[in-house]
Amino acid sequence: MSLEDKFDSLSVSQGASDHINNQLLEKYSHKIKTDELSFSRAKTSKDKANRATVENVLDPRTMRFLKSMVTRGVIADLNGCLSTGKEANVYHAFAGTGKAPVIDEETGQYEVLETDGSRAEYAIKIYKTSILVFKDRERYVDGEFRFRNSRSQHNPRKMIKIWAEKEFRNLKRIYQSGVIPAPKPIEVKNNVLVMEFLSRGNGFASPKLKDYPYKNRDEIFHYYHTMVAYMRLLYQVCRLVHADLSEYNTIVHDDKLYMIDVSQSVEPEHPMSLDFLRMDIKNVNLYFEKMGISIFPERVIFQFVISETLEKFKGDYNNISALVAYIASNLPIKSTEQDEAEDEIFRSLHLVRSLGGLEERDFDRYTDGKFDLLKSLIAHDNERNFAASEQFEFDNADHECSSGTEEFSDDEEDGSSGSEEDDEEEGEYYDDDEPKVLKGKKHEDKDLKKLRKQEAKDAKREKRKTKVKKHIKKKLVKKTKSKK
C-alpha cells in the first residue's frame with residue numbers, strides 16, 4: 001500500500017472533536033458579546049494631552065470651567081496674570097453682565113464687550129492641580145469639623161477642590177462679619193475662585209504690605225497695631241486663625257489693611273489652632289521689628305488675642321479703632337533681653353487647649369470656685385507652665401541649693417514623721433506662687449549632665465577591672481556542664 005492510500009485511510013473521531021469544542025465554548029462563553037454592535041460610542045482613551053498645562057494652572061479641564069463662567073455671564077474676559085504663588089496663580093478679569101454673551105452670526109464668535117472702566121474688576125484665583133508644589137495641606141484640614149467628610153489627600157484634584165471651597169467659605173465669613181476688610185467672594189467652581197479685585201486704577205493691583213511705601217514712622221506703628229487688632233477680631237468674631245499671616249498676605253487698599261489668602265485658615269477648635277496663632281504672632285513681630293519699631297512680647301499678644309475680656313477696656317470689642325487705641329496705650333513694649341528670652345520659652349511651650357492637657361488637681365480648683373470659666377483655667381495653666389520654665393532658666397542654681405538643704409533636713413527626721421509628711425503632701429495642693437520645677441534629663445543643667453556622664457564612665461571602668469573575661473567564662477561554664 002502506498003503512502004497516499006495510508007493517508008486517505010486515516011480518520012478523526014467526530015466525538016472527540018465535539019468534546020474539545022464544547023470545553024472551549026464553556027471556558028470562553030462569558031467573554032463572547034452577543035448584543036448588537038454599537039458604532040455611536042467611541043473608545044475612550046486617556047492621553048497626556050488631556051492634562052497639558054500652561055502657566056502651571058491652565059489645563060483643558062480648567063479652561064472648560066472658565067468657559068462656563070463666560071457663558072453664564074459671571075466674567076466677560078480673562079486678562080493677564082497678576083501674581084504667582086506656591087498654590088495658585090491670580091488673573092485679572094472684568095465682570096460679566098450676568099447674562100449669556102451674544103454670539104456674532106457672521107463670525108460665530110462671542111461679541112467683545114467694550115470696557116469703559118465702569119464695570120467691576122475681578123481677581124480669578126486658579127489653584128494648581130497637575131503641578132503641585134504645596135503638598136503639605138493635611139495638617140490644615142485634619143480635625144476641621146467643616147471638612148470631616150470630604151477629605152481626599154490622595155487625589156490632587158479632589159483635594160484642591162476642597163481647598164478652594166475652604167478659602168471661599170473663610171473669605172465669605174470674614175467679609176460678612178464686617179470687622180476686617182477683605183475682598184468680596186463672588187463664586188467658586190472646582191479649582192477656580194472668583195473674588196473682588198483690589199485695584200489702584202488702570203488695572204494695577206494695590207500693593208502688598210511688604211511693598212507699601214510708608215509715609216512716616218507713625219504709619220508703621222499704625223499698621224502694626226492694626227495687624228494685632230485683626231488677629232483678635234479674626235479669633236473672637238470670625239472664629240478663625242489665619243495660620244499664614246504675614247506682610248505677604250495683607251494688602252493696603254484705600255489706606256486700609258485688607259486680609260487675603262485665607263485658604264489655610266482654621267477654626268479655634270482645630271487641634272493646632274493655638275500653634276498656628278503663635279506662628280502668626282511671630283511672623284508679624286519679625287516683619288515690624290525689621291522695619292525698626294518697638295514691638296510687643298509674643299506672649300502678651302497671645303493673651304490679648306484669646307482673652308474674652310480686656311482689662312481697662314470700655315469701648316466696643318468689634319470696633320477696630322477702639323482696639324488700636326487700646327493696644328497703643330496699654331500693651332507693654334519688649335525692651336530687655338529677658339523679654340527676648342521669655343519669647344523663646346513661649347515658642348517652645350506646650351499650650352493646653354483641652355481637658356486632656358489638664359491635671360486632676362486643676363479640676364479640684366475649678367470645683368472649689370477659684371476659676372469661673374474653663375477657658376480661664378486653661379489660660380492659668382499656660383501661665384503656670386510659662387512661669388515654671390522661666391524660673392528654671394534663671395534661678396536654677398538657687399533651686400539646687402534649696403533642694404539640697406531640704407533633703408539634708410529630711411534625713412535627720414525619724415521614719416514615722418517622714419511617713420506622716422508624705423501622706424500630707426499627697427493630699428495637699430500646690431501653691432500658685434511656687435513654680436513647678438521641670439524634671440527629667442531634657443531639662444538638666446549642662447554642667448550636671450557632663451558630671452553625671454563622667455561618673456557613669458568611671459563606674460563602668462572600675463567594673464571592667466574585676467570583670468571575668470569572656471573566654472574564661474565559657475571554659476568555666478563548659479567544665480560545670482561536663483561534671484554534671
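The backbone N, Cα and C atoms fix where each Cβ goes, glycine too.
Note that the coordinates shown come from a computational prediction; the quantities given were computed from them, not determined experimentally.
The predicted model assigns the domain 'Protein kinase' (76-402) a mean pLDDT of 81. Residues or ranges marked as domain 'Protein kinase' in Swiss-Prot (evidence: sequence analysis): 76-402.
Quoting Swiss-Prot on the mutagenesis of LYS125 to Arg: No activity. In the three-state DSSP classification, LYS125 (mutagenesis position) falls within a strand. Contacts of LYS125 (mutagenesis position) defined by a Cβ separation under 8 A and a same-chain sequence distance of 6+ are given as ALA88, ASN89, VAL90, ALA164, GLU167, VAL192, LEU193, VAL194, MET195, in order along the sequence.
According to Swiss-Prot, the mutagenesis experiment ASP244 to Glu or Asn carries the annotation: No activity. The DSSP secondary structure for ASP244 (mutagenesis position) is coil.
Per Swiss-Prot, active site, proton acceptor is recorded for ASP244.
Per Swiss-Prot, Mg(2+) binding site is recorded for ASN249, ASP261. Sequence-distant neighbours of ASN249 (Mg(2+) binding site) (same chain, 6+ residues apart, CB-CB distance under 8 A): LYS208, HIS242, MET259, ILE260, ASP261.
Residue environment of ASP261 (mutagenesis position) contains 22 other Cβ atoms, counted within 10 Å of its Cβ in all protein chains. Quoted from Swiss-Prot, the note on mutagenesis experiment ASP261 to Ala is: Inhibits cell growth.
According to Swiss-Prot, the active site, 4-aspartylphosphate intermediate annotation covers ASP261, on the basis of similarity to another entry.
Applying an 8 A CB threshold to same-chain residues 6+ apart, the list for ASP244 (mutagenesis position) reads ASP261, GLN264, SER265, ASP280. According to DSSP, ASP261 (mutagenesis position) sits in a coil region rather than a helix or strand.
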